[in-house]
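**Q** Here Swiss-Prot flags 14-126 as domain 'PX'. ARG54 to Gln appears in Swiss-Prot as a mutagenesis experiment; the accompanying note says: No effect on subcellular location. The note that Swiss-Prot attaches to the published mutagenesis TYR56 to Ala is: Results in redistribution of protein from cytoplasm throughout entire cell. For 88-481, the entry in Swiss-Prot reads domain 'Protein kinase'. Record note (Swiss-Prot) on the mutagenesis of ARG92 to Leu: Results in redistribution of protein from cytoplasm throughout entire cell. According to Swiss-Prot, the feature domain 'WH2' maps to 548-567.
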Amino acid sequence: MAFMEKPPAGKVLLDDTVPLTAAIEASQSLQSHTEYIIRVQRGISVENSWQIVRRYSDFDLLNNSLQIAGLSLPLPPKKLIGNMDREFIAERQKGLQNYLNVITTNHILSNCELVKKFLDPNNYSANYTEIALQQVSMFFRSEPKWEVVEPLKDIGWRIRKKYFLMKIKNQPKERLVLSWADLGPDKYLSDKDFQCLIKLLPSCLHPYIYRVTFATANESSALLIRMFNEKGTLKDLIYKAKPKDPFLKKYCNPKKIQGLELQQIKTYGRQILEVLKFLHDKGFPYGHLHASNVMLDGDTCRLLDLENSLLGLPSFYRSYFSQFRKINTLESVDVHCFGHLLYEMTYGRPPDSVPVDSFPPAPSMAVVAVLESTLSCEACKNGMPTISRLLQMPLFSDVLLTTSEKPQFKIPTKLKEALRIAKECIEKRLIEEQKQIHQHRRLTRAQSHHGSEEERKKRKILARKKSKRSALENSEEHSAKYSNSNNSAGSGASSPLTSPSSPTPPSTSGISALPPPPPPPPPPAAPLPPASTEAPAQLSSQAVNGMSRGALLSSIQNFQKGTLRKAKTCDHSAPKIG
């Protein structure tokens, strides 16, 4: 069934869970308003960044749209008079930067369509509700028994997954929910295997899996129909929310924070672990556990959205577990996500940050033990326990489950192999992303350490020591040159600089072989040496080049005339008479 066009070849499927960061680089004042130039970056790569230009009115419009979340966001107030003043603009820029920091670090806000469109209009300009409605309408042309009642706008967190309330024409009182989603970045199944597996989902029967009434797919999207549940999901129970309300309204800022009772935590936790173990044993990748993907049917939890991994959609908690290199399989991802879910069931809210350093008081220490094994620093660093290990822990081991429904989910061998290969590809991309994040964190830490106050002080001390050492060497060199100059001036032409190992140059006069007389005391201003001292000066230069300054200075100070050998000359200047 071709109810949606196939995406063009080479289309890049974005991972919507990769965080966006935003920094205001500059502001520019025009005639009546100020524009702020913002650098937006996707993930850790500086190359994957772009500039956007926004006015204060754009921020104000975004902030009004986000009011549904019930949060008090720090948008700087409006100012009608004096809003073009330079100091005011600089102060407002700081306030807007703080506002951007808040909305990009809030896990729910940062993933919502409003914020994505504000920061990345090129990739999020499409109206996905309209697109989904068009494709669903095309689908109904060949399946006339279904009818759309109304769109369930923004009830989920995914930007590219839309929901519609449905009914069957011959059963008008019965309500169903249709979900439509396009492909994600982790879709590695072939088109044929993908469509076969999607159509296989209605045959999956398990007491803790919410049944799929109808499912179909083509090369680029999938459409599934399930029964509508008035009670909603486990997250709706925890937050006391209405299932049809928008995601931001339901979960961003709950009015009352209260966890579940201990028996509920034990029972729901055991049921969820049992269905995860069932999927793992079947070789079916999941990786999408969170409280909104668990439907409540009486006192029974039933898992939703098995199609997500087939579509290649990224996990709700991906930005958390991508930070930890030991959480690198879909099984360990499910265990880590179970830790998040257990925390929400226990405390009525998600953890402020992960890993969790210390846990608040819980209804039982057995709860804390499971939380520590999945969310603590040690667990995130060393790795997750298995599902079987969690089932053996005291919190769940004594829970008795009573169900008469026998699990059924037959996957052909060929499709099992396709699932195995797809699972390996999903894990490979995760490992590569974790590696890049780890390298980036190390580099950032090194740069931060290099620029820290302590490091700057160390570098100043080293520079000071180097400067002192250089000054001392220059002083010694100057002293050696000064002594050299004094000795040369005092000895005149008849006393060249020598060392014990230096040969004595022969006399150029050719008259006397006697040693030179003692030099007179040096005058205040010594005259320049005559031309006859060129040979000693050259020898002195060679001596300086051949030995250290200290040895030369010592040689000069210890010089004794008595050590000079007498020179013998033969006078051949007299005329010969033959």
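Any Cβ shown, glycine's included, is placed from N, Cα and C.
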**Q** Whole-number answer please: how many Å between the C-alpha atoms of ARG92 (mutagenesis position) and ARG54 (mutagenesis position)?
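**A** Computed Cα spacing between ARG92 (mutagenesis position) and ARG54 (mutagenesis position) is 13 Å.
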**Q** Sort out the sequence-distant neighbours of TYR56 (mutagenesis position) for me: same chain, 6+ apart, CB within less than 8 Å of its CB, listed by position.
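**A** The list for TYR56 (mutagenesis position) reads HIS33, THR34, TYR36, PRO76, LYS78, ARG92, LEU96, given in order along the sequence.
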**Q** Going by DSSP, is ARG92 (mutagenesis position) part of a helix, a strand, or coil?
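**A** Looking at the DSSP assignment, ARG92 (mutagenesis position) belongs to a helix.
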**Q** Across the domain 'PX' (14-126), what does the mean pLDDT come to, as a whole number?
**A** 94
**Q** Around ARG54 (mutagenesis position), which residues of its chain at least 6 apart sit with Cβ under 8 Å of its Cβ?
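**A** Correct list: GLU35, TYR36, ILE38, PHE118.
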**Q** Determine the Cβ neighbour count for ARG92 (mutagenesis position): the number of other Cβ atoms within 10 Å of its Cβ.
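**A** ARG92 (mutagenesis position): 20 neighbouring Cβ atoms within 10 Å.
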**Q** Counting each residue once, how many in the domain 'PX' (14-126) are helix, strand and coil under DSSP?
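**A** Counting residues per DSSP class in the domain 'PX' (14-126), I get 45 helix, 26 strand, 42 coil.
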